[in-house]
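> Have a look at this one before I ask anything.
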Amino acid sequence: MWKAVMNAWNGTESQSKNVSNIQSYSFEDMKRIVGKHDPNVVLVDVREPSEYSIVHIPASINVPYRSHPDAFALDPLEFEKQIGIPKPDSAKELIFYCASGKRGGEAQKVASSHGYSNTSLYPGSMNDWVSHGGDKLDL
């Protein structure tokens, strides 16, 4: 039981699961997703640009939650003006992550409440990605 609690806390569950209707992914799931290069999936790193510039999951976009908590409530033109990239299509799956899962979960809720019906979370986020060597993979 304690191991399951620690795995949940650290985001290192060995399989994906759906909690409270929010799909969440493990490191192995994320590795497969990144390797597929699916144009219908958008990886959303919600850390600040200074964190993102150090290390991030390949092909992810940076939408910083702390400095832009309501970014997904913005219209597309204002989103692009403030964030510097086009606003993701609401028909795509958005997978949110941050450093440890907290900001990613918060940003996922904001996006869900503003018309994004296919949102997911990588709860282990960058801590899990780096601890499993994801930053060293050639994807």
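Cβ coordinates are placed from backbone N, Cα and C, and glycine is handled just like the others.
Unsubstituted: the structure retains its original residues.
What you see is a predicted model, and the numbers here were worked out from it, not measured in a lab.
The annotation active site, cysteine persulfide intermediate is assigned in Swiss-Prot to Cys98. Here Swiss-Prot flags 37-138 as domain 'Rhodanese'. Quoted from Swiss-Prot for the published mutagenesis Cys98 to Ala or Ser: Leads to the loss of catalytic activity.
Mind running through what each feature is packed against?
Cys98 (mutagenesis position) falls outside any helix or strand according to DSSP and counts as coil. Under a cutoff of 8 A between CB atoms, and with a sequence separation of 6+ in the same chain, the neighbours of Cys98 (mutagenesis position) are Asp45, Val46, Arg47, Tyr65, Gly104, Ala107, Ser125, Met126.
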> Determine how many residues of the domain 'Rhodanese' (37-138) DSSP places in helix, in strand and in coil.
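Residue counts in helix, strand and coil order: 36 helix, 15 strand, 51 coil.
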